[in-house]
Every structure is written in structure tokens, then in C-alpha cells.
Amino acid sequence: MALDVKSRAKRYEKLDFLGEGQFATVYKARDKNTNQIVAIKKIKLGHRSEAKDGINRTALREIKLLQELSHPNIIGLLDAFGHKSNISLVFDFMETDLEVIIKDNSLVLTPSHIKAYMLMTLQGLEYLHQHWILHRDLKPNNLLLDENGVLKLADFGLAKSFGSPNRAYTHQVVTRWYRAPELLFGARMYGVGVDMWAVGCILAELLLRVPFLPGDSDLDQLTRIFETLGTPTEEQWPDMCSLPDYVTFKSFPGIPLHHIFSAAGDDLLDLIQGLFLFNPCARITATQALKMKYFSNRPGPTPGCQLPRPNCPVETLKEQSNPALAIKRKRTEALEQGGLPKKLIF
């Protein structure tokens, strides 16, 4: 068994260091058997005492789920093997991510580009939800793009099967800026709506080229949501007041969506409105979103091979584009993950 693990590890030739997070290091490598370029995510499992932090559970969950999934818009897990206190996951190599594209001010994102990114995101998400899986951590840097412009959902460390009646989940999921209001109010029972709200935030970020609702705390996040979209009433969201962490907010009128997204047509505004419905039971699903007029109306989505590619190194873009927001994003993610990331997080 040990020889098998060692031979599998030797199968991959490391080519470049891609990034490091609190629990994982990512390398670009070449599969010597197939000559395929891959990404290896080396996770530090640690000792049993550290397993209480969920490191082991997160890695095993990601492996288990990805082994069962196969879709053009879901990252492919090619191999997985353990050695000592580490486990290595071998993935499709992806050239960049949506956060890099959004931040590269030298790129012009046309309506057709944005439609293509949203189409691929929703197709991958529809597949997940049809297989009773919530991603629970959708954000631009978890939407990866390969050299052919194909977008794939990645980082399934927080993903979870759903559908069991009366089953409670943790509400401490999804990076705060993309977190649905029901999670911010402490909901323990939730469904696909948490992913759909995150998609709405990603779509808004594609249109505005900056994070839509960059809150500093859960309370500030809710305040930003209500100031922008209006404070929901009990008629709009019947179960709101019964949520564990519900607090009463000032009644904000909100800003009309066509004022925020002034270049968006009615079909796109309808999609945005459906994604940002406060009542999670009324919020549109991925399947419903894909059937909306926005995706059938002109212009059509840009083919993947014609989508823009970043002109600057990834690190330069992530650190130099809007430095204040970049620092704020890193600080927010670090606090939620319990430590400071050293470089890119795969």
C-alpha cells in the first residue's frame, strides 16, 4: 500500500507553486503517464486534536462529493492519495478564476461575456442541486476557468447533501459578502436559496466590477443588504421574524435595481430580482433561472474560446486592483477561516 502511494505521488512532476492557504498548498504539475497538466492541492490533515477543527472532515467531504460528480462545469477530481499527515487531491488545471477576470481593468466585459459566465455557473449549479448537493461557498474565486474559457465550480470543502426532513445545518457557511440573509439571521434549515443568493451577488459583481455588498460584520452585511434592496416585510418574507438571530432593522426603502444596474435590460433585471428575493422559498432556482428570457434573448453567450483572458499575472491583479477592497476581502476570509491566507487559495 505504501509503495502504491509513493508511486502515485511520483507520477506527478511539480512545475510551479500556485498558492497557499491555511490548510492547503497548491502546485501546478504534470502527469508523467499522460503528459496532462494538473493542479495538486496538498492538504495538511494534522493530528487528531486538529481534526476537531474540521480539517479532516472538510477534505474527506470534498473527495467524497467530487468522486460522485461529473459535469463540464464542475471541477474534475482526477486522483486522491494520502501520505503521512497529508492528503493530495489532483484536479483539472485551471488557468484563472472569475475574480481575476473581474479585477482586470484592461478587460472589457460585454453583455455576451457576462451571459456566458452566468450560463456556465447556473448549469453547474443546476447539476449540483439536481443531485441534492448545496455548494455553500460560491464566490468569484471559486469559479475557475480553463484555457478554453470553460467555467467550473470548485472548492467543495463546505458542500453538503440536503433534502432530509427537519435536518439542521450550520449557518456559518458562504463567505460573508455572498451570504444570504436567512444565514445572516441564523437559519439552521435552508436549501438551494443560499447558493442562488450568492449567484446574484456574483452577477452584480460582474456588472459593477466591484463586490456588491462588502460587509464588515454580519450586522453590517444585513444593513448593506437592506439599505440597497430595501428592508423586507413579513408579507415578503413570512418566517423572517422566527429565525434564531433575527433582529429588527430600520425600514429602508432600497434603491431601484435599474438605478444600480443602469445598463441592464429588463430581462437581466428580472433575473437579478429573482435571485435577490428575500423569501428563500420564493427565490428562483437554477433551473428556473436558466429558463428566463435573459438566456434566450439576444445577444447570445460568447463561446468559451472567445471569452477574455487576463493580461496580468494573477497575484498582481489580486493585490493591486482596488487595494483597500483586496485587503478587506482577505481580512474577511481570513477571519472566517480562522487564520491569514499566505497567497492564493485554490
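Including glycine, each Cβ sits where the backbone N, Cα and C put it.
Some features that Swiss-Prot has for this protein:
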| type | residues | note |
| --- | --- | --- |
| ACT_SITE | ASP137 | active site, proton acceptor |
| BINDING | LEU18, GLY19, GLU20, GLY21, GLN22, PHE23, ALA24, THR25, VAL26, LYS41 | ATP binding site |
| DOMAIN | 12-295 | domain 'Protein kinase' |
| MUTAGEN | LYS41 to Met | No effect on interaction with HINT1 |
| MUTAGEN | LYS41 to Ala | Total loss of activity |
| MUTAGEN | PHE91 to Gly | Enhanced capacity to bind ATP analogs |
| MUTAGEN | SER164 to Ala | No mitotic repression of transcriptional activity of the reconstituted TFIIH complex |
| MUTAGEN | THR170 to Ala | Total loss of activity. Total loss of transcriptional activity of the reconstituted TFIIH complex |
| MUTAGEN | THR170 to Glu | No effect on interaction with HINT1 |
Return the single residue from the binding-site residues list (LEU18, ALA24, VAL26) that has the minimum number of other CB atoms within 10 Å. LEU18
If we check Cα distances from ALA24 (ATP binding site), which of the recorded positions LYS41, PHE91, ASP137 wins as closest? LYS41
Nearest to VAL26 (ATP binding site) by Cα, among LYS41, PHE91, ASP137 (recorded positions)? LYS41
Per-region confidence, the domain 'Protein kinase' (12-295) (mean pLDDT, whole number): 92
Other C-beta atoms within 10 angstroms of the C-beta of GLN22 (ATP binding site) total 16
Taking every protein chain in this structure into account, which of the recorded positions GLU20, ASP137 has the most other Cβ atoms within 10 Å of its Cβ? ASP137
If H, G and I count as helix, E and B as strand, and all else as coil, what does DSSP give for GLN22 (ATP binding site)? coil
Look at the mutagenesis positions LYS41, PHE91 and tell me which residue has the greatest number of other C-beta atoms within 10 angstroms of its C-beta. LYS41
How many Å lie between the Cα of the residue listed as 'active site, proton acceptor' and the Cα of GLU20 (ATP binding site)? 18
Which whole-number value in Å describes the distance between the Cα atoms of PHE91 (mutagenesis position) and GLN22 (ATP binding site)? 19
Between LEU18 (ATP binding site) and LYS41 (mutagenesis position), how far is it from one CA atom to the other, in Å? 10
